[in-house]
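Residues annotated as Zn(2+) binding site in Swiss-Prot: HIS204, HIS208, HIS214. Annotation source Swiss-Prot lists active site at GLU205, citing sequence analysis. For the mutagenesis experiment HIS214 to Arg, the note given by Swiss-Prot reads: In ox196; induces defects in protease involved in ecdysis. Sequence annotations record features per position, and here Swiss-Prot assigns domain 'EGF-like' to 303-343. Annotation comment: Swiss-Prot describes 350-458 as domain 'CUB'.
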Amino acid sequence: MKSQACLKVCLALIGLVSIVSTAYIANDVVSDYAEVKELLAAFYRKHAKKYGHDYDPAAIQAIAENMDKSVKNDKTEATVNRKLWNEVFENDIILTLPQAESLLSESNSPRSRRQAHPDPRNFWPNLTISYEFYGGEETWRQLIRSAIRHVEQNVCFKFKENGGDRDGLRYYRGNGCWSNVGRVGGRQLVSIGYGCDSLGIVSHETLHALGLWHEQSRDDRDNFISIVADKITRGTEGNFAKRTAANSDNLGQPYDLGSVMHYGAKSFAYDWSSDTIKTRDWRYQNTIGQRDGLSFKDAKMINTRYCSNVCQRSLPCLNEGYTDPNNCGRCRCPSGYGGTYCETVEYTSCGGSLTASSSYKKIESGIVQPDANCVWRIRNPGGNVEVMFDQVNFQCADPCQSYVEVKYLSQKTSTGARLCCSLPSVIRSEGDDVIIILRGTPNTAVGWRGFTLKYRAIGGTPITPATVRPTYATTTRPYWTRTASGWIHIKNPPLYKPDGQIYTSDEQSAETKYSSEELYDPSTFLSPSSSSASPALLLPSDASPQRPSAQEHDLSQLSQNALTRPTPTTTVAPDTASWSAWGEWSACSQPCGGCGTKTRVRACYGGNQVCPGSNLDRESCNAHACAKPKKGMICNGRLLLPCDLLAKLNFGSNNYLNPKLKQSGFARSSTLPLPRISQRKPVFVNELEVHPPTERFLSSSTRRVKRQTANRFCEKRFIYQCPTALLTIQMEYKPDTQGTNDAYFQQYPECCSGYTPRRGVCYKN
């Protein structure tokens, strides 16, 4: 009973420490953060008053906890970081002390259009940045490496794991997802906690570290979005404040509703059914908040800031492209555009370049395939293009996952309107072309019909129907498929007719020999609709897909010979089905130990959709032995307990992780540094000062000291990964049958059950 009472007292003491320190981001994790949070609270209080509200951290925390009970998730850091609303700025930004001071005083400063961090002291001096991991499992590390490769592919920075630079990034499993803005010196933390495990969120936090603020904090944001103030959680209105020239710079780039740095539509909402951000053009509503990866504009911001001197000369890029710092011989083009100088449509196996005429023409996507990536460019030189959708059929999501994107603005840098839920009204281009992009996710379910649209020329010098080739329907099976590190090419994919029949790679689609110009022409990747008099033109099976030449081949510019050539004969697709190419391998089911497996799948198309063999392929993976936990962690700790109680308790870990940590034996309670809950003096000291010591009081004090001396304390030393915002110690009574020395190997086996390690590799018994 006495031991149980002592255990309750110890647990109560630990619980009291936890209650007093409710912060999720401790001051020793981020330098000077206690002072930063005081300034941040003053900033939130100031902005709450502008809306007639008070800043009540307890009320905000209660709303956040209630929201966490919801299964809703917008796939942004906003969902994960609800409990951090009082700890961070704009959901995921860790401010430095100078930034916080500037933030509090900026409301009276002149405003200008700004968005990237302008202080040269926060710029990265080199284009190679060191990074390291601070704990975390291997699958988590691989995700971060994939996100870093994704960033590297789009900007001129290179990242070196475990590099020796003094300044760098340290990714660790903290509470939530957060980062500093710009370089702050030393190994600055980037927290990728549980729930932040996506390529887009890791990229988002990395771009913060490179110097980008959130997109919706730009001064010109009111031209593109409106803030629904009455839907925002009271007291968090300061998270919608706009930046000024004091701490950000737009670098002359337009506002991008598809930026990976943009808030989602429901950020800081007190009710998940409510939007706190509405786009001025409602067709963009499901575009904001995407976390698929960097947009063209996101990368252009970084490259404009850091990479303008990488190449010796600038290329004459079109359509707002710019010289690619990773390949100085080409331009980096906005989505939808391709070619050396961004003069053509982006190369895909489905889609192409089309010219509008005075009468409507039709584009049908067909059934949306997984990883579909198709791009069309519709032109009307000297005029505009009108687009009218008859069907938009995708899985509705906020933001869109699979979608049709329409770029109809005169500026090309920004992301287009992504449609997946609603049918838009008539769209008219601001310039002389429109870009249509079809995207499908890797896990797109079969059955979504995609989109159907019709287009025509408005103004300009439209071509009459008599001078153009028949209307073309399209397919959605890509030659290119998306991976975590970018788009990769699939050799010899199956070719499709509009009715869904398939031409496999070993079938000749036509006996007619085409010229090399025709094979390069994007129009040869299109097949006429069923109303056309001409049969499908299909790429011969022995020809490898080629990228378009530098000069774009428009349908209206085909030679007369091409328009009048004899109708080619085609081989009718057999009634039997055929397999598609294998998809990518899944992640391994185990990080090590020998028993892991990975799988890949393929689809059966055409005919009766019955193909020989299995659609599933399985392979063993990660046969290497599991590494034992390393000793020598950064921080040591100790727990003070009565010695007779300590011997009866089990702990969540053991000291086999570090044999150097031994129990240090007995120690007098008067010399032990007990936890300091507050700055108040002990109660019995106050009593001594206020009242003269009586005989009764002295007798009581003597008995108390005797009890403490007889009940000597022992210390339980332990190690833990630090910095940490929350340290949990698990204790329970040992079962009578349990020994005191658990085998280290039993707790941390090198191989799975049924496998034996030999020279670092696990083999099946």
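Each residue, glycine too, has its Cβ placed from N, Cα and C.
Not measured: the values here are computed from a predicted model.
Structure with Swiss-Prot features highlighted.
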| residue | record | CB count, 10 Å |
| --- | --- | --- |
| HIS204 | Zn(2+) binding site | 27 |
| GLU205 | active site | 24 |
| HIS208 | Zn(2+) binding site | 24 |
| HIS214 | mutagenesis position | 25 |
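In the predicted model, the domain 'CUB' (350-458) shows an average pLDDT of 95.
Straight-line distance linking the Cα atoms of HIS214 (mutagenesis position) and HIS208 (Zn(2+) binding site), rounded to a whole number, equals 8 Å. Other than the site residues HIS204, HIS208, HIS214, same-chain residues with C-beta atoms no more than 8 angstroms from the centre of those residues' C-beta atoms, the Zn(2+) site, are GLU77, ASP92, ILE93, SER179, VAL181, GLU205, LEU207, LEU212, TRP213, VAL260, MET261. Helix, strand and coil content of the domain 'EGF-like' (303-343), in residues and according to DSSP, is 4 helix, 11 strand, 26 coil. In the three-state DSSP scheme, HIS208 (Zn(2+) binding site) is classed as helix. DSSP assigns HIS214 (mutagenesis position) to coil in the three-state reduction, placing it in neither a helix nor a strand.
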